[in-house]
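Feature list (source: Swiss-Prot):
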MUTAGEN   P20 to L  In tgd4-1; accumulation of trigalactosyldiacylglycerol (TGDG) in leaves and slightly pale green phenotype
MUTAGEN   K114 to A  No effect on phosphatidic acid binding
MUTAGEN   K116 to A  No effect on phosphatidic acid binding
MUTAGEN   K135 to A  40% decreased phosphatidic acid binding
Amino acid sequence: MNRMRWVGEGDIWDLDMSTPVTLEGTARAVPDDPLPLGLSRGTRLSRPKQVEFFHRFMASPLIPSFSPIRPNTGDGGGGGFSLQRVLTLPFSNNWLVSLLGQFDVQRFVTEIDKTKAFGRGSSSTVASRLNTIGKHLKDKSLYALGFCSEFLLSPDDTLLLSYDAYKGDLDKNPRAKAIFNHEFPLHNLTAEAVWPGLFVDKHGEYWDVPLSMAIDLASLPAESGPSYHLCLHHNSGSPKKLHSDTMEVPPPSLLPGLSLKSAVSYRTNMDLWRGTTPKLETCKPYDVFLSSPHVAVSGIIGSVMTAAFGENSIRSKFENDSEGVGGFSLHFPSVNSGFMADALGRASLTAQYGNFQKFFFDLTRFHARLDFPHGLRFLTGATSVAQDLLNSRQPSLEAFQKICPEVLVSLQQQIVGPFSFKVESGIEIDLRNGANPVTVDKTVFAIEYALQVLLSAKAVVSYSPKQNEFMVELRFFET
């Protein structure tokens, strides 16, 4: 219903993370200082629309997923393998209603195995076993239902309303969301209310916030030039770790309160090499955005200012700041508020071989990204190292640690035709850990199927070993 806009891989603002934990299929990054902002992401199809696409155009009547946890399962948070199916009702060209159903296959099999009819050495008849299966299929705790209504209010305005219920109970611990999006010629305006809001922190842990509301005004991603974000975020209620009975300390930014973030950045690109071999005229590339061999570098510099009012005041983040992470900061205890400003930077390298047109091995793509999210820490560390070297002194490990970037690398290789394999991983550098200063974290493996007829779209089957999650999804205009 709404036109797609391309999300560039070099854009500095974080995207929502895909996750099968909920029916909606996404989790927002926990806001931090300076990044993530908390509401900054690319346009994507809603989960019901993705599932409907697989049903209609890819001959997939059931969509599988796996997650070790599920909301409100009532069995200690256990998840497992599940299947999804959607029913859509297009009432008009401007109004689409969908009902997304999810069946917990793993729990169903587990419950069946516990019954006497399927026990070891059982002499039950076929009729008895079928009766047992039918009885368990009626167990509403095996099902989750998601109602979604999408309105195209105007060519530039959309409204999405969703209501998800688990264990077949529409009133017990539901998850609801309302999203309004307006597209200006050069900007996107998004207003969102979620109850509860699902967030994921940097350790991969999920948190529920009883009520989360946000308004985001963002300029569209550009190949080069300035961009900005204005983000107003309000939390209400005490956050709780998903499927945890213990009272754990939540990230400060999820506590009740109001925060306002203003971020500006400038991006520049430079081609080191671009292939001149003519493309095949007899066939189209599998993906138009992956059809040009090249080697390019890009850089982003920017700054973020944050004002917080309430329990989510940024004061607690600086009291425990042992590494000098925080930038310029002020705190006003009398009104329970604070202010912070910091700089940030990013450098990236992309190298691609092949036009992604031939049937075999016509695409090899490598991407490396260095993030410097705390400009003041980097500046103080670089200054300290430079002074020590000029004075013929050995720089300290603490100074070197401050200038170490956050690293993300990805490699994509065509296998056959539109199929390609992709692996993405973060690299953490901790020079103070002499035994293991470099660790690989947040690795994700994926098989991608390029949908050639849609120019730049792909069906993605991904697996995250850290979170033990498996998911099938549809993505548009993303590299």
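Here the Cβ of each residue, glycine as well, is placed from N, Cα and C on the backbone.
Where a substitution is noted, the model still shows the residue that was there originally.
When the Cα atoms are compared, K135 (mutagenesis position) and K114 (mutagenesis position) turn out to be 13 Å apart. Fewest Cβ neighbours within 10 Å among the mutagenesis positions K114, K135: that distinction goes to K114.
When secondary structure is read from DSSP and collapsed to three states, P20 (mutagenesis position) falls in the coil class. Non-local contacts of P20 (mutagenesis position) by the CB criterion (under 8 A, 6+ apart in sequence, same chain) comprise S65, F66, S67, S82, E469, F470, M471.
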